[in-house]
Amino acid sequence: MMLRGVHRIFKCFYDVVLVCAFVIALPKLLYKMLVYGKYKKSLAVRFGLKKPHVPGEGPLVWFHGASVGEVRLLLPVLEKFCEEFPGWRCLVTSCTELGVQVASQVFIPMGATVSILPLDFSIIIKSVVAKLRPSLVVFSEGDCWLNFIEEAKRIGATTLVINGRISIDSSKRFKFLKRLGKNYFSPVDGFLLQDEVQKQRFLSLGIPEHKLQVTGNIKTYVAAQTALHLERETWRDRLRLPTDSKLVILGSMHRSDAGKWLPVVQKLIKEGVSVLWVPRHVEKTKDVEESLHRLHIPYGLWSRGANFSYVPVVVVDEIGLLKQLYVAGDLAFVGGTFDPKIGGHNLLEPLQCEVPLIFGPHITSQSELAQRLLLSGAGLCLDEIEPIIDTVSFLLNNQEVREAYVQKGKVFVKAETASFDRTWRALKSYIPLYKNS
């Protein structure tokens, strides 16, 4: 009885915190809505006024990823799931409109339903979960919402985290909740984790060890690509790049990265190098334009048909293209790695496209992976001492060195694909109808 009372108090406290966070964020949300037109289409679903409709019969599996990266890693999982369990209905949700847009492009053709995730206020999410009644809920990387989890468990669903990870800062917050007598993750049935570092972090939160399995990082998984050289030529032709031209791709760029790279780009284009600049957030394109214009760097926008036949820098102001574009590059930088608050993005996409990888010193979001990349010689970390232009120029002028990085990257990715097989085998053991058959 006492535990039940504590639980009710905590749920009320959780809802109050969500309301406070929403109120604090409201001015920024309204600004983005009015200036960039964001959130308008998803308001009804976010507030539970319109519920996702998943047609058909049969049990429902609900996959959830916070944003683009978490959603994309679900692709091979859903492909395998639909292949082996065709009688199940699939729902994919994301917290961001960009995540929903990418998910729609990828998963709707597979027969899945895609939706924004309703807000996790108990009064909203309870009715949504009750209507959909999922049999299995799979969270990508750990974007777990308490009321969502508890309502899913209340109706008898199995809940699972795949490719699980938790940052140091997040683990500190959850440890604080643990001291208050609440284990946030206790309703989750299982955790399939990226590495031993993540396992130790979850153990420190009081998660029983029998719920934790280290299956590896499935962001490393990519289906066999047998014609990368043809894709490379196709994209380079589309970009109007001469055969002997060098292309540097700056992926997932943030303001902190721009500060480091703008003077480098100035020097590179004087040496005849082309640069593809891909902002992490498309709505920040105007900021990129202003920076390039201020330094008198000629550029064009992808959305307006820009190519390298008349400008040395092309800014990609459309979403969902970065992973495809990497294949055209001679060298790729992954952004978010010059800001400790961001800690980097997907380091593996360039390797999967057989392009040499460089990144900045702040890789806290995937530090264990970055260390393994460096130890294997499959990636190069830019430091604060040697000028970036020296490192980049050396790599561009030495094809043998670049090729060595590519070969080590191929070995690394091939070895890491075993992670998907382990994850899939473990996931199947949690599928309700499968484990009882």
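Cβ from N, Cα, C; glycine included.
Record note (Swiss-Prot) on the natural variant V6 to I: In strain: Koala type I.
Residues or ranges marked as active site, proton acceptor in Swiss-Prot (evidence: similarity to another entry): E70. In the three-state DSSP classification, E70 (active site, proton acceptor) falls within a helix. Note: E70 (active site, proton acceptor) has non-local neighbours S94, G99, S140, E141, D143, i.e. same-chain residues 6+ apart with C-beta under 8 A of its own C-beta.
For the recorded site, N183 (variant position), the DSSP three-state label reads coil. Among the natural variants that Swiss-Prot reports, N183 to T is described with the note: In strain: Koala type I.
Under its natural variant annotations, Swiss-Prot gives R201 to P the following note: In strain: Koala type I. Within the same chain, the residues at least 6 positions away from R201 (variant position) whose Cβ sits under 8 Å from its Cβ are I166, I168, S171, listed in sequence order.
With a 10 A radius on its CB, L321 (CMP binding site) counts 14 other CB atoms from all the protein chains. Per Swiss-Prot, CMP binding site is recorded for P279, R280, I319, G320, L321, N346, L347, L348, E349, and the stated evidence type is similarity to another entry.
The number of other CB atoms found within 10 A of the CB of N183 (variant position), across every protein chain shown, is 14. Taking L321, L347, E349 as the binding-site residues under consideration, the smallest Cα distance to N183 (variant position) is found for L347. For E349 (CMP binding site), the number of other Cβ atoms no farther than 10 Å from its own Cβ, over all displayed protein chains, is 24. Its Cβ placed at the centre, I319 (CMP binding site) has 15 other Cβ atoms within 10 Å.
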